[in-house]
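If you scroll down you'll find the structure; I have some questions about it.
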Amino acid sequence: MKVISLKKDSFNKGGAVITLLPEDKEDLFTVYQIVDKDDELIFKKKFTSKLDEAGKKKSTDLVKLKIKVISEDFDMKDEYLKYKGVTVTDESGASNVDIPVGKYLSFTLDYVYPFTIIKQNFNKFMQKLLNEACNIEYKSDTAAVVLQEGIAHVCLVTSSSTILKQKIEYSMPKKKRTTDVLKFDEKTEKFYKAIYSAMKKDLNFDKLKTIILCSPGFYAKILMDKIFQYAEEEHNKKILDNKGMFFIAHCSTGYLQGINEVLKNPLYASKLQDTKYSKEIMVMDEFLLHLNKDDDKAWYGEKEVVKAAEYGAISYLLLTDKVLHSDNIAQREEYLKLMDSVESNGGKALVLSTLHSLGEELDQLTGIACILKYPLPDLDEDDGEE
C-alpha cells in the first residue's frame with residue numbers, strides 16, 4: 001500500500017483525509033476495513049461520450065468524481081472492491097465538473113490511480129491497519145499445498161484469509177490389473193506435475209518465507225521430492241535456491257481444513273512462529289480449550305468481557321474486524337477504549353478477520369471474547385445478584 005498523504009481534518013475532530021494507492025488484494029481488504037458508509041471518496045473514472053448523432057465517434061475522458069458511500073461489494077478471492085454512492089458537492093471545484101449532484105455512481109478500486117478517502121471518524125485501529133499495510137514484512141509470506149490421492153489445493157495463507165489459488169483434481173484408476181497399475185502411475189505423475197505447474201503459476205517464490213506441504217500419509221513427502229525433481233529438470237533456480245522454505249506436515253485430509261490442523265499443531269509451531277495467522281490460531285485454540293473445560297478462564301459477550309477488563313484480568317482480548325467496522329460509531333469507540341485498557345494492564349488484543357474460519361467462529365460467539373490471567377467465576381451474573 002502506498003499512503004500518498006494523510007491529513008487530520010482540521011474542521012472535523014476525529015476525521016481525516018487520506019490518499020492511497022492499493023497494490024494488492026491485501027490492500028483492498030485494508031481499504032474495505034477503513035471505509036465506512038457516509039464517508040466520501042474522490043477518484044478518477046473513465047467516461048465514454050458520443051460526439052455525433054450517429055454515435056460513431058466517441059471520446060473517452062478520465063473524470064474526477066466525488067461521492068458519498070452508500071454500500072460496498074467486496075470479494076477477496078477475485079480481488080474485487082466496489083463502492084456505490086451518490087455525487088456530492090466538491091467545494092474545491094476540482095471534482096464532479098459537468099456531473100450533477102445526486103447522481104448515483106459506482107467506483108471499482110484498481111492498482112493504477114490513487115484515490116482519496118474523506119473520513120468522518122478515523123481512529124487508531126485504522127491507523128494501525130494502514131501502518132501494517134505499508135509494512136512489507138506484514139504481508140503474506142506463507143503458502144500451503146494440502147493434498148490427498150487425486151486432489152490438491154494450492155493456497156496463500158494471509159492474516160486476513162486463506163486464499164485458494166487453484167484446485168487440482170484427478171480421477172485415479174483402480175489397480176486391478178497390470179495395465180491399471182501403469183495407468184495409475186501415469187495419472188499420478190500427471191497429478192504431481194499439475195500441482196508443480198500450479199505452484200509456479202500462482203506463487204511468488206521471491207516473497208514467500210514458508211511453503212507448507214501437508215497431507216495424510218506420504219503424499220506430501222512424494223510431492224516435495226517431485227517438486228525438486230521437476231525443478232532440477234527445468235533448472236528452476238527460484239525453487240532450488242529456496243529448498244529450505246519447504247516443509248512437510250501431517251494432516252487428516254487433503255481439503256482446506258487440513259491447513260488449519262497444521263497451523264494449530266504445536267509440533268509445527270517453531271517453523272510457523274513468525275507467521276501472524278499461526279499465533280491467532282493458537283490463541284483461539286486456547287480460548288476454546290478453556291471454554292470446553294469450563295474453568296472460568298474464557299468468556300465471551302460484551303458485558304462479561306468489559307467486566308473482566310475492569311478487574312485487569314484479561315490476558316488476551318479477541319475481537320472480530322466486524323465489530324470494529326460497526327455502523328455504531330459510539331460502540332466502535334468503546335471497543336477501542338477496551339483494547340487500550342487491556343493493553344495498559346499487560347494484556348494483548350487480537351483482531352480476527354471474519355474472512356477466516358477463526359473470525360467466523362468468534363463472530364458466532366458475539367464477536368468479542370477473552371482469555372483471563374486467572375479464573376473469574378460468575379462474570380455472567382448481574383452485579384446485584386446474590
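Glycine is no exception: its Cβ is also placed from the backbone N, Cα and C atoms.
Relevant sequence annotations retrieved from Swiss-Prot are reproduced here:
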{"type": "MUTAGEN", "residues": "Glu23 to Ala", "note": "Does not affect the No-Go Decay (NGD) pathway"}
{"type": "MUTAGEN", "residues": "Glu26 to Ala", "note": "Does not affect the No-Go Decay (NGD) pathway"}
{"type": "MUTAGEN", "residues": "Asp27 to Ala", "note": "Reduced No-Go Decay (NGD) pathway"}
{"type": "MUTAGEN", "residues": "Pro216 to Ala", "note": "Reduced No-Go Decay (NGD) pathway"}
{"type": "MUTAGEN", "residues": "Tyr300 to Ala", "note": "Reduced ability to trigger the No-Go Decay (NGD) pathway, reduced ability to promote degradation of non-functional rRNAs; when associated with A-361"}
{"type": "MUTAGEN", "residues": "Glu361 to Ala", "note": "Reduced ability to trigger the No-Go Decay (NGD) pathway, reduced ability to promote degradation of non-functional rRNAs; when associated with A-300"}
{"type": "MUTAGEN", "residues": "Glu361 to Arg", "note": "Reduced ability to trigger the No-Go Decay (NGD) pathway, reduced ability to promote degradation of non-functional rRNAs"}
Measure from the CA atom of Glu23 (mutagenesis position) to the CA atom of Pro216 (mutagenesis position) and give the result in Å, rounded to a whole number.
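Answer for this pair: 37 Å between alpha carbons.
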Tell me, how many other CB atoms lie within 10 A of the CB of Tyr300 (mutagenesis position), whichever protein chain they belong to?
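Result for Tyr300 (mutagenesis position): 18 other Cβ atoms within 10 Å.
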According to DSSP, does Glu23 (mutagenesis position) fall in a helix, a strand, or coil?
coil
Using Cα coordinates, what distance in whole Å links Glu23 (mutagenesis position) and Tyr300 (mutagenesis position)?
36
Going by C-alpha positions, which of the mutagenesis positions (Glu26, Asp27, Tyr300) is nearest Glu361 (mutagenesis position)?
Tyr300
Can you tell me how far the Cα of Asp27 (mutagenesis position) sits from the Cα of Tyr300 (mutagenesis position), in Å?
30
